[in-house]
Amino acid sequence: MKRNGETKRRRNVAEEAEQGEDPAMWENLDRNFRQVQSVLDRNRSLIQQVNDNHQSRMADNMSKNVALIQELNGNISKVVNMYSDLNTSFSSGFHGGKNGHDGGGAAGTRA
């Protein structure tokens with residue numbers, strides 16, 4: 001199913017390029033959304049581990065939750081920053097016009 005979505009995105013990038021849009025901007029946004037999704041997927045895994053540890057009621061597992069929750073909190077901060085960077089990149093791409101976008105941007109600097 002992901003492959004079909006990738007194909008559609010690539011086709012949309014090609015169509016936008018034909019219409020004079022900035023395909024580099026869309027590719028950059030797509031790449032950064034995938035980075036955000038990766039962190040969100042990791043958070044889902046962390047939450048499941050925390051739940052499993054909590055349900056086990058074993059002292060060792062409960063103590064592991066401290067580090068897992070700290071990582072989860074750090075990841076939430078990363079996601080907030082990544083979305084902020086995406087917003088800036090997206091706004092710059094549209095307000096600056098296609099000539100004002102350099103294809104890079106701060107959104108690609110965090111992971």
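Using the three backbone atoms N, Cα and C, a Cβ is placed for every residue, glycine included.
Keep in mind that this structure shows the original residues, not the substituted ones.
E15 to K appears in Swiss-Prot as a mutagenesis experiment; the accompanying note says: In elf4-201; reduced homodimer stability associated with a slightly impaired circadian gene regulation.
For the mutagenesis result E18 to K, the note given in Swiss-Prot is In elf4-202; reduced homodimer stability associated with a slightly impaired circadian gene regulation.
Under the three-state DSSP scheme, P23 (mutagenesis position) falls in the helix class. Under the heading of mutagenesis, Swiss-Prot lists P23 to L and annotates it as follows: In elf4-208; reduced homodimer stability associated with a slightly impaired circadian gene regulation.
Where Swiss-Prot documents R31 to Q as a mutagenesis experiment, the accompanying text is: In elf4-210; reduced homodimer stability associated with an impaired circadian gene regulation.
Counting every protein chain shown, 11 other Cβ atoms lie within 10 Å of the Cβ of R31 (mutagenesis position). Swiss-Prot lists R31 to W among its mutagenesis entries, and the accompanying note reads: In elf4-203; reduced homodimer stability associated with a strongly impaired circadian rhythm (short-period phenotype).
Looking at Swiss-Prot, the entry for mutagenesis of R34 to K says: In elf4-204; reduced homodimer stability associated with a slightly impaired circadian gene regulation. The Cβ of R34 (mutagenesis position) lies under 8 Å from the Cβ of no residue that sits 6+ residues away along the same chain.
Counting only same-chain residues six or more apart in sequence, none has a Cβ lying under 8 angstroms from the Cβ of R44 (mutagenesis position). Quoted from Swiss-Prot for the published mutagenesis R44 to K: In elf4-205; reduced homodimer stability associated with a slightly impaired circadian gene regulation.
Mutagenesis annotation in Swiss-Prot: S45 to L, described as In elf4-211; reduced homodimer stability associated with a slightly impaired circadian gene regulation; the structure shown retains the original residue. Taking all protein chains in view, 12 other C-beta atoms sit within 10 angstroms of the C-beta of S45 (mutagenesis position). The secondary structure of S45 (mutagenesis position), as reduced to three states from DSSP, is helical.
According to Swiss-Prot, the experimentally introduced change A59 to V is described as follows: In elf4-212; reduced homodimer stability associated with a strongly impaired circadian rhythm (short-period phenotype). Around A59 (mutagenesis position), no same-chain residue six or more apart in sequence has its CB under 8 Å from its CB.
Looking at Swiss-Prot, the entry for mutagenesis of G74 to R says: In elf4-213; reduced homodimer stability associated with a slightly impaired circadian gene regulation. In the three-state DSSP scheme, G74 (mutagenesis position) is classed as helix. In the shown protein chains, 11 other C-beta atoms lie within 10 A of the C-beta of G74 (mutagenesis position).
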**Study point:** Pairwise CA distance, S45 (mutagenesis position) versus G74 (mutagenesis position), rounded so that it is a whole Å
**Key:** 14
Review point. Between G74 (mutagenesis position) and R31 (mutagenesis position), how far is it from one CA atom to the other, in Å?
Key: 21
